Amino acid sequence: MALFNVEGWSIKTKTVAFDNKTNKSSKDKKKNNRKNGKLTREQKLKEETEAELKEQVEDIPSEGSVAKDIPKKNQEKSDQNETSKKRKHDEEAPLMQVKENIEKPTKKQLTPLQQKMMAKLTGSRFRWINEQLYTISSDEALKLIKEQPQLFDEYHDGFRSQVQAWPENPVDVFVDQIRYRCMKPVNAPGGLPGLKDSKEIVIADMGCGEAQLALEINNFFKNYNKKAKKYLKRRHKVHSFDLKKANERITVADIRNVPLPDESCTIVVFCLALMGTNFLDFIKEAYRILAPRGELWIAEIKSRFSDGKGNEFVDALKLMGFFHKKTFDENKMFTRFEFFKPPAEIIEERRQKLERRQKFIEVETEKEELEKKRRKIAEGKWLLKPCIYKRR
């Protein structure tokens with residue numbers, strides 16, 4: 001196959017023919033030189049254009065250069081303002097931090113187990129304070145609260161949580177009574193009792209707690225007098241007494257001896273407040289400060305009455321000089337009583353009736369027997385049982 005024989009490409013040949021470097025033509029060299037020349041020219045043009053751009057950019061005024069061109073006076077003023085602001089900020093910063101710390105105290109969220117433990121502790125603390133107040137006299141209770149004022153707040157925190165579970169709050173019942181009876185004229189049948197001359201309704205809340213009764217009554221009469229005609233407006237005053245001044249409405253006092261003159265009140269309220277072992281002294285004080293035909297309103301927990309209905313309690317208050325009006329026992333948790341202080345003419349009529357029936361001596365002996373019994377055993381142990389919660 002001579003036609004396909006190519007020099008250097010024969011399979012049979014032992015040597016392979018390679019291209020020789022020296023055999024390159026001068027044309028190839030010229031082409032390479034031209035290409036290199038073009039590259040150098042393009043690089044030079046690029047470098048020149050970049051240099052021009054740099055010069056143009058440098059000629060444009062920057063923010064720093066503009067700031068340098070501002071007059072020195074304005075710059076000095078701005079510097080002074082900035083330094084004064086910094087000083088004020090530095091001085092006010094710690095004060096603001098203190099305020100924030102006071103206004104926003106860090107509160108750690110308790111776990112469910114910790115919440116249960118806290119509830120048990122507060123409950124046991126409330127029960128202990130409650131037992132103390134029911135089993136000591138009023139002067140001892142006043143001394144205790146003066147020495148440890150935090151006990152008053154702890155007790156009322158626990159008491160508030162207890163009453164919230166009740167179907168009805170006795171304070172609300174008393175406020176509703178005042179609202180309802182206020183619609184009738186003062187001293188009229190079914191109306192509220194007022195002082196004889198001024199017809200002012202004067203209420204004494206004995207053992208007021210946080211004086212919620214005074215707050216609600218004041219708000220009611222304020223709104224009532226705004227809408228009422230001039231001749232229908234009501235004059236009123238509320239005195240609130242307890243062992244600690246929890247707010248401005250309260251006067252600190254032992255409620256067996258309050259700073260009020262004789263016959264200066266028309267309604268005296270004991271709302272779950274007959275707590276001391278000497279609570280009949282509170283009743284005597286109520287009789288002293290009540291005006292004739294003034295009313296005594298009492299609400300007490302049902303479990304305190306040994307007979308379940310409070311008949312023995314009513315009889316004891318009759319011996320103290322009060323006339324019984326009505327007992328309200330429809331509530332599951334507490335019983336309400338209404339008494340009034342008879343005027344002198346009714347007392348005289350009653351005395352004459354008892355003499356005709358030859359029972360006056362019997363009544364006097366019953367009073368003496370009651371006082372003798374009180375001297376031996378405090379009425380807080382037999383007439384009204386202390387409200388002591390079961391230990392768990």
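Even glycines carry a Cβ here, placed using N, Cα and C.
What you see is the original sequence, not a version with the noted changes.
Keep in mind that what you see is a predicted model, and the values were worked out from it rather than measured.
Taken residue by residue with DSSP, Asp254 (S-adenosyl-L-methionine binding site) is part of neither helix nor strand, so it is coil. All protein chains shown were included, and the count of other CB atoms within 10 Å of the CB of Asp254 (S-adenosyl-L-methionine binding site) stands at 21. Here Swiss-Prot flags His156, Gly207, Asp242, Asp254, Cys271 as S-adenosyl-L-methionine binding site.
Mutagenesis annotation in Swiss-Prot: Lys390 to Glu, described as In RRP8-1; no effect. Synthetic lethal with GAR1 mutant allele lacking its N- and C-terminal glycine/arginine-rich (GAR) domains; the structure shown retains the original residue.
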Taking the Cβ of Gly207 (S-adenosyl-L-methionine binding site) as the reference point, list residues of the same chain whose Cβ is under 8 angstroms away and which are at least six residues distant in sequence.
Phe241, Asp242, Ile255, Phe270, Cys271, Leu272, Ala273, Leu274, Met275, Phe282
Site extent for S-adenosyl-L-methionine, whole Å (max Cα pair distance, His156, Gly207, Asp242, Asp254, Cys271):
18
Assigned conformation of His156 (S-adenosyl-L-methionine binding site) - DSSP reduced to three states:
helix
DSSP secondary structure for Asp242 (S-adenosyl-L-methionine binding site), reduced to helix/strand/coil, please.
strand
Which residues, sitting 6 or more apart from His156 (S-adenosyl-L-methionine binding site) on the same chain, put a CB under 8 Å from its CB?
Gly209, Glu210, Ala246
